[in-house]
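Features of the protein shown, as given by Swiss-Prot:
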type	residues	note
MUTAGEN	His25 to Ala	Decrease of transcriptional repression activity
MUTAGEN	Asp69 to Ala	No effect on transcriptional repression activity
Amino acid sequence: MEFWGIEVKSGKPVTVTPEEGILIHVSQASLGECKNKKGEFVPLHVKVGNQNLVLGTLSTENIPQLFCDLVFDKEFELSHTWGKGSVYFVGYKTPNIEPQGYSEEEEEEEEEVPAGNAAKAVAKPKAKPAEVKPAVDDEEDESDSDGMDEDDSDGEDSEEEEPTPKKPASSKKRANETTPKAPVSAKKAKVAVTPQKTDEKKKGGKAANQSPKSASQVSCGSCKKTFNSGNALESHNKAKHAAAK
């Protein structure tokens, strides 16, 4: 850092050209010696390129100086409208240190980049690399999924076993089946028994009827065949033996 200062006389603007790689910081402007203090106002002007700006206004009575913070890296011009004295501008000079890894060429390249490419360049850093989970997490996920499958299978088994409460109804049926039926009345028992007796009688009657038939069998004298009735024997004799005679 190096002190810098300049005197600007009445009606004589001063042009200041910073050295290459140097910045000029203007921090204060003040009026010179003034014999007549009647509250006269003194505007201060600064011109940079084609722009002529008012830096501030001093007063011989109330505002003999003002503080500012202006930095110039190229040629500029200072002036004022006070015709009774000089105005002094002071400040300091510092080297124009550019950030490391950054130059004017890079700045020009960035300005030439199209807006679309700039948007892509901005969008790319947003993409985050996919996080790789450790194998332990995979095993835990598998165990969790197995646990879920077991829970699902248990849920299905429980759902399949839910219809079992219907068993009490079947037990009631079994209870009804096992319970002894009401005793059958004597009349019904007799009615149920009598058909058996009649069947036995029928069977017995047939057997009795068959025995006389077997006793009344007749045999043919010529061929010694037996017949159950005489009519059968007669028809046999007519058919067999009468034709032979």
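Quick reminder: no glycine exception, Cβ is built from N, Cα and C everywhere.
If you take the C-beta of Asp69 (mutagenesis position) and look for same-chain residues 6 or more apart in sequence within under 8 angstroms, you find His25, Val26, Ser27. Residue environment of His25 (mutagenesis position) contains 16 other Cβ atoms, counted within 10 Å of its Cβ in all protein chains.
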